[in-house]
Amino acid sequence: MRKYVLFFISGNNDSQIWATTPNTPRVIARGGLERNIHTRTLARMVNEDAPGTSTPAAQSRLQTTASPFHRTHLTQMCRRGDTNASLLRDFTRMIRDTPRNFSKNTQHGNDRDFGDLERDPDVDLLLSKVCLECVYVEPKEGAIPKANKIFISNFLSDMYINLVSVTGEVMKIIPIWKNAETTRKNLLEKGKHEPCVVDCVDAAFVMKSGITVVLGSDFTTAMFGGNERIAPIFIKEMSNQRVGRKFRLFSFAENRIFAVNEMRCIVVEIPETVTCKSATELMRTCFLHLDRDLSRKLLIKWRSVKRDVDTERLDLDRKEMIDVAIFMLDNVGVRVTNVVAQERADSPEGHGGKQMRPRMSDSEVLSMMRQFFEEMTFRPKSEVITEDGYKCHLSVELDPNGEGFVHTQDLLHAFHSQCEDWSINTMMHSILLELIPYAYLLAKVMNYRAFEEYYVQLFKHLLSQIAIEFKIPPEIHEKFVGAIHIPKPCWSLNNVIAHIICERTTPETMESIPKFISKSSVRLLTILAVGRKFIGMGTNIDMDCERWLGKDWKRRIGLSGDILKSFRRIMNGKSSNSAGRASQLIELFEIGSITIDFMVLAVKVLMLKFQTDAFAGAQSIEPKKCIYATADEMISIAHLRWKNDIRMHNVQLMLNSSRPILIATNILRKNEDDNMKELQDRFLTQTSYRTFSQPFGRAFLDFRTAVPSLLTSIYIPRLNVGGMIYPSRVTCDPPTTEIFKLCTEWGNFYNSLASALRIGSSETVRIDNEWIVMVSKNIKSTAVIGGMTLGFGLNGHLAPFNMYHAHQMLSTFDKFHSVALLIGLSASNFTTCDVQIHKILATYLSFLMGPTPLEIKLDFTIQTAAISGLGLLFADSGNMTIAKKLVNEIGRAPNRDEEPVTDRNAYKLSAGFSLGLIMLGKGNGSASTVIPFKQNIPPMSQRLIYMMNGMRRDKCVFLPQVAPPVVNDVPNLPFSNGGMMTSSQVANHVKESEYINIHQSAEPAAIALGMMFMKMNNEFIANALALPGTITELERLKPDSMYSRVLAQCLVMWDSIEPTHDFVKSLIPPVIREYATAALHFGVPIRRDEDGEEVHEAINDAEEKYWAEIVDKGTVSQTFLYAVSAACMAIALKFSSCGGPNEKNIVNTAFRIIEYYTKIVMPDGKSNKDMGSIRMCIYSGAYTRTSCLSMLITAMAILRVGTGDLEVMRYARLLRLCDKPESDWIATGKKHFEQMVAHQALGILMLGEGRYAFKKDDLSIALTIISTFPTIPQSVSDNSHYHQPLRFLWSMAVEPRLLVPFDIAESCVVEVDVTIVMKPKDGNEPIVYKEKAPYLLPPLEDLQSISIGGGNYQLVHISLQSEDQVKVMKDIMTIGQGRVMLKRYGVDSSEMKIKEATTLYDDTPSLMSMFNNEDTAVELDEYEIQCMMEKIDEGINLNSSDEYPNVQIELSCVRDVTERTTMDLAQLQKRSLKLLSESLDLWQDEVNVSNTINGLADAVQDMQI
């Protein structure tokens, strides 16, 4: 016991005053009980002599009186501790802080447990009675005088209320533990446990030691354990009667108390029960197994004889643990004596003179030196071997009185339980060897053969070095054996673990574990059972635990309160698998990495595997804050994905429109007479086709790669259409013609649109209306504002747009503003059917607006944008009212109000797109459930077929009547004139007959029909869409419409799409295939000459003339190419961005098929083509060949989206550079389309800088078809046949899929393995394959799980089996930018660990030296050892634990651990290796290592010890 004395001087002797001055605490409004206690206490116990209470009336109310005296902080603390107000502190905290339904045997931070006292419904009244009757009210019979202090103490889990009365010099100790009813009896009915009254001046409770220090009335200090006296404490400063009366005791820290008077403060340190960890664990285990009353007596007895120990002693841990073991044995009647070695031999006499001590012998000097060097090198100390060869001698006797014999069995189970706990903790193996002899001799004395044989089997070498002498008379031994219980089976923690990890064990065959296993081991077994899916897989967790652990499973695991709630939450969590639950239990049970590191290898490997495999589905990975990748990060990602080239940089240069156009004058001017200015203007006009089309591709490349600054405007790169003359480097202004200015306006529109698409979507970036208005305010060009607005709308940022600003922009009737808002607002409200947006669109559509007195002339481009927005707003809604009106718009004839009708084709095509979006995959919709009118109206599908093939207009167009119905005509008809117009409504410029104009209605009708029946496999619709089977019928069709019909047929018969030549040919009419072979010689094998060169047949004029009279070769060629391009587009749409080994093979096959047909339409001289391909290109015409080539290259790009495929990139560059700009680009009329498709293909390959891919749902497929529809515009401003702003609808059909592993510590992108598990299809097994990340994932809906990491990084597992998990993964891809945060393992290789360990020695120990040592010697020759270790190395090198780096390190250390195992632990190590081998059998990939380690265990077993 230590004490520290502090002195302080006061100017006044005011101890009596400040000791009784009340200091009212803050009243916490918890309830009536607490307020009642505080109020009544302060009202009754206030001191009449204290300041502030001069009048009696003041005694009945709460008062706070400040002390007039100045004290130090220590004095104030002591003062507060002795005031009347703080007398209630401990007790009121118990009332306030104790939760309801408090479970029994629960230890909290303050080591106070109220059991089920709080469960009693009358607990408040009971506690109130305790307070008021025992503390606060007037004395009565059996009560003590007025109490000055109250505190709670506990001793061996029993709780007591201590009431100290300074005036009466007594302390009353009331037991309150057991349960509520017992407590009530003790307090009210004078039950068995009577309160104890002790003479006491003051007392304080020491929390850590669990004792109460009492200052008696005779001024002696004593220790109490609960209500029993343990031993006295001598404190010199308090032994004087005159001085001791003035001391007051206060708790301080965990094992210290304050003794304070007016002049000094003494800090007394109470010694701990035991000092070392091993002794503490052994004593706790013994007390848990022994009877409660016996444990109480033993603890009091131990504390009474406990003395200070020498903490500097090196073998303190070992000695104190042995003392505890001998003490426990002695108190159950088994007396064990450690026979001390004989006295040291006399040393020879010295060389005369006086000697202070005898001279040491040579053997003693050698022993002392060896001990010194072993301590310096941190080696374990060698045991002292006596002359007879034994390490120690133990003498065993039995108490002849037989006291404690009945508790012997409990003590044996306590020793055995502690030995088993230490056997799985390698750090405690040395202490385990000290306890084993005492457990063995106890089992031998008790004649428990099973336990005796168990210890001999495991520790035969150790027990052979210990001499045990039994000095037990037979009659006493018979009395002893008769007193003990029948022996119970010997159990082993190793066997329990082996049973759990055995492959053949199932939840049904799992055996219940012995009840003697400690709480820490039960927790470990629970983690292993949860990891093995034995617990937690059913719906009733309590039943599983009760079946395995018994009815008291909560107590055995140590669950109560918040820990029990957390345990249930973990086990009932649906987002985690077994490994995830096991990892969470490791954290809940506070099993740290250091504890795991000292477990035996088998358990350690399983725990590390659980931690590595742990995940909570998508719950284990939460999307981080959206921080878009910086330029350096994107460069690093591109470098990791494409290590050997700079393809990303090349694509960026090809899509850069801000550089001036280089004009080489030496090439342009071919003779001196040419006008250089005219040549420059013409050259700039032609090259502007490329510049104006670059934003179409740059929108793909930069898609959602930036976050705007809210303080600055959006960055829009300059659209540079000027030139720079070479070599003079003089700038050249662009042409000033009206056509060029119009193209420049539309070019700026698409340029700003592409810049706006750089901003992230509304899911990741929030942009408000004010910022959009601020950005637009400083821009003068309406085209730039319109393109920017449309880009914001496509990204979803116009959903919260202020309608006031929208109407303000629309009221200008500017076409750029109108087009942008009508499409942008609809895109931001995609599929929502918003009423407000519907009203805006209806304003621009006469068939929705109806007759109006306003005569407003609207641009047809604006009306086209409105009808396109209508499809986006009502997409996938099946609105039959709007759908029927759109059908009429496709088929009706132009009227006088719509002249001139320059954009009529685009309007009808957009109406077809909108109709397809609204009725997507719904067929005829709800038409079958509608009551028919008296007039027979065909189904919607039939009307579209009429419009596609041709029919009278009154059979498919049913316009609502405008004028009042004619009398005596067909009454009450909703339609009049059969869709025909009156003479006043017929247009002047265009006269259409009574039949449908299929040249304008065929394409929209076909594409709408295909979308309506998408993936429905309706053979009737598919046959209607199929190309006719005769040349005559084919010649009636517009060639462009063939592409729409074939593609629509593929959409309907989606399941029949296959990447084969047979599928492509099945879509071509047989007559076309026959004529292509006969008339064009297409597909005829090329003959080769003797040298192997191709021999192309010359065109025979007679044959050509013959076939020209028989068939139109142009029809054959165009039909063939359009059918092929549509079939290839369908293949690309279905198999785009698919993953998995099988899918990759399918994608590669599909690519080769598309490439095969692409080479047919390649420009002349760019590929080796046969004569049939050349003839087909000649007869099909330039436009057909351009359209088909563009679609085939687009199909290849869609198939390889986001991959940066070099082959597709070469085809796109070929299309981009097939004609030189100095040729006549203007006259061809198709260069803008070619350049646009080339740039689109380049952008698709690098979509979002490689982060995005196309989605696979029906809406996304439809939007992709609309944005890539092969209608050839003449220029960037040409919207007559196709509304070009629809080219950007693909932005709503893509999703991020790039998985980016991100090193948290280094804040950089790293390359790791990613294992992908595909969902099983058609009843097959799941497909597993491995790739390198960063990696573009397949569609998330097709994945079952993803595992990313391994090697030096943690392995993160993401499950995608439920919709919630897929949603979280999509959030990771969008909000988190695809980043998966990985932690790098700070582990070294096994060689590094061994190297660091051997640096402690002067000489690196060799294998043979370790085995030749007396502690590790085995009788194996060097060759056998070498073969065994080489086999281990070979097996470890063959394992596949790269995904578990910590496990890999532990397996690599098996050899090192085995070499350094002492002979005393050889069998224990052999058992551990066997367990490790069984644990590795759980991994299919670790068979080699398991067999190798199993062989090592057999070799260790065969060692002759």
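The backbone N, Cα and C atoms fix where each Cβ goes, and this holds for glycine too.
Here Swiss-Prot notes a mutagenesis experiment, Gly333 to Arg, with the remark: In ax102; results in sterility. For the mutagenesis experiment Leu411 to Phe, the note given by Swiss-Prot reads: In ax143 and or224; results in sterility. Quoted from Swiss-Prot, the note attached to the mutagenesis of Met1196 to Lys states: In ax76; maternal-effect lethal. What Swiss-Prot says about the mutagenesis result for Arg1297 to Lys is this: In ax78; maternal-effect lethal.
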Q. Just how many other Cβ atoms lie inside 10 Å of the Cβ on Arg1297 (mutagenesis position)?
A. 26
Q) Relative to the Cβ of Leu411 (mutagenesis position), which residues of the same chain, six or more apart in sequence, are found under 8 Å away? A) Cys286, His289, Leu290, Met328, Leu329, Val332, Leu442
**Q.** Whole-number Å value for how far Arg1297 (mutagenesis position) lies from Met1196 (mutagenesis position) (Cα to Cα)
**A.** 19
Q: Between Gly333 (mutagenesis position) and Arg1297 (mutagenesis position), find the distance joining the two CA atoms and give it rounded to the nearest Å.
A: 74
Q: Would you identify the secondary structure of Leu411 (mutagenesis position) according to DSSP, in three states?
A: helix
Q: Please work out the number of neighbouring Cβ atoms within 10 Å of the Cβ of Gly333 (mutagenesis position), leaving out its own Cβ.
A: 24
Q: Give the helix, strand or coil assignment DSSP yields for Gly333 (mutagenesis position).
A: coil
Q | C-beta crowding around Met1196 (mutagenesis position), within 10 angstroms | A | 25
